[in-house]
Amino acid sequence: MPINYNRNAVELKLSSQLLQWLDQRLPLGDPMRIPSIDSYKYIQDLGKGRFGTVCKFSNGNTFETVKKVDLTIFNHWTQSETKVSNRLDTFLYEFRHLHKVTNDNNRIVNFLGIYADSNQMYIMSEYLPRGSVKDLLVKETLGEDTAIKYLMETVEALDYLHNLSPPVIHRDIKAANLLITSNDSIKLANFGLVRDLAVDGFGIAIASEITLDFRATLLYVAPEVLSSALGPGNRNAYELPADIWALGCTFIEMLLKRPPHFEYFGHIDEIPKVLLGYAKSEDGKVLPYTSEVLVPSSSNCVQKIVDLVFIKSPEHRPNTHKLRIQIKKILDDDSESEEETDISHPISNSNTDSSTAISHNHSNDRKVGRAGTCLPIESMEYAAVRKELKKRSKPKSNNIMQIFVASGYYLSRILYFLNILTRSICYLLLFLSLGITALGSFLLISYFVVRFVRYLIAINCNCDLMQPQYLIISGILIVLMFALLFSCCMVALGEYKFRMANQTLDGSKFYLPRPQKSAVLCGITVITGKEDAKDTAQNMEEEIHLTPSVRRNHDDYYYDESSGPANEEN
């Protein structure tokens, strides 16, 4: 109990120390410091994220978004005061920079300031009542024209940030961080400053937690960041081209209501393992990021934009300035081709004029993946007549054959299910066997350790250790020893899992790289060598053609309050 009390005292002291540092480094005369919140009135909660709660407050005649930073994220015994202090300095430096530049550009959400006292820390920013693009996607499907408009306005915001001195890298471009103004324009929000303040320097257990928070966000991360030694959780792994890649993923999200390849993962927990595995694999396999895979039913204009953004090499990926020019050129060429099409197909009668006008209006803001052509009523009637005639001309099928087909179909499904059930039972029995064996080993080791200690005591003091009080003490020691061994094993497994997920095992002095040739034991390949892996990859297509493993309602992904609201600025 004294140990827990001391640890809790250290943890509480750290968060209190953070507020004291804030109070010292933001004096009352600082333009970034909000001296008092007496004029603020709480209205409602907007959502809750990993690093705090976002609320709506009124300040006089205006509304503001207030982020209440959850200071318990610093209450961990692995935190170092020096590291937290250094991260706080970085946080204040970047926030001051953003506080200055956001007021000079109408494409960036305004950062109004920070309030801090001895108990709490608030971050104030501009409030936009229409929410984010992600909120809009929950309610409706965006047309191509709207998605391109939002894309261009986001490019303008990034162009401004990337050309500052020093440049500002957003690092978290996605639909949830694109806020919509009252005049249907985009403002860029959520620069992840609080996340950076909390993440760096965490212990293994906390770092694993943070990595899991990036599950869905990894779908927006550029390949060079995924394959870097620092990993996607480290802010230093991001350069300017990473924002361009994330912008392309956000464009796909606006068109399809989901980021690229989201529908191919059976569960969201699979995302880090699969993406990081492909990013650092040596067999040449990559996920396809081409227009024909991501948006095959979209217009030619959208497909050109998608192929323009998703260039794997960051050196060849266009910057914001080139991207603006090339997208405008694509749009201009597309409008010219539409005009030429209209001229080459003159209107012959009023009925054609009406249908052409309707078709043109719908094509301007078409939905990707939906039919954009309306057939005349006459064509629909003729199609119905042909379908009825075709149905009548079909011969009657053999009922006995249909019974055999249906029986075989359902029997195959039953056998498949029984196969899965059998394997599940075997895995369960194997898991129980390994668990019981491991626990038995821990208990046996603990027993022999305590037995050895009792033997040493008996030799030195000639005591009768078979008395009840000594037996009770020995039993307690066995339990404590067992718990200690089990805890050490769980910590080791947690660190191993973290290093596997982040591909950092090669940093260990005990790391042994994959051999060039495969290791074969009794005719069974136990380790696949690098050469065999490359040969296998050459026999396959360079890109993976994925088949959806699960069909789900993607609106559930968008209606996730735990991921934070649209107005969350940090």
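Going from the start of the chain as shown, residues are counted 1 onward.
Glycine residues also receive a Cβ, built from the backbone N, Cα and C atoms like all the rest.
Cβ neighbour count for Asp172 (active site, proton acceptor): 20 (other Cβ atoms within 10 Å of its Cβ, all protein chains included). Under the heading active site, proton acceptor, Swiss-Prot lists Asp172, citing sequence analysis as support.
The ATP binding site annotation in Swiss-Prot covers Leu46, Gly47, Lys48, Gly49, Arg50, Phe51, Gly52, Thr53, Val54, Lys67. Taken residue by residue with DSSP, Lys48 (ATP binding site) is part of a strand.
Per Swiss-Prot, the feature domain 'Protein kinase' maps to 40-331.
Swiss-Prot gives this note for the published mutagenesis Gly248 to Arg: In sa201; induces very short defecation cycle periods. Within the same chain, residues at least six positions away from Gly248 (mutagenesis position) with a Cβ under 8 Å of its Cβ are Tyr289, Val306, Val309, Phe310.
For the mutagenesis of Gly494 to Arg, Swiss-Prot gives this note: In u7; weak antimorph that induces very short defecation cycle periods. The structure shown keeps the original residue. Around the Cβ of Gly494 (mutagenesis position), a 10 Å sphere holds 14 further Cβ atoms from the protein chains shown.
Within the set of binding-site residues (Leu46, Val54), the lowest number of other Cβ atoms found within 10 Å of a Cβ is recorded at Leu46. When Cβ atoms from all protein chains are considered, those within 10 Å of Lys48 (ATP binding site) total 18, not counting its own. Around the Cβ of Gly52 (ATP binding site), a 10 Å sphere holds 23 further Cβ atoms from the protein chains shown.
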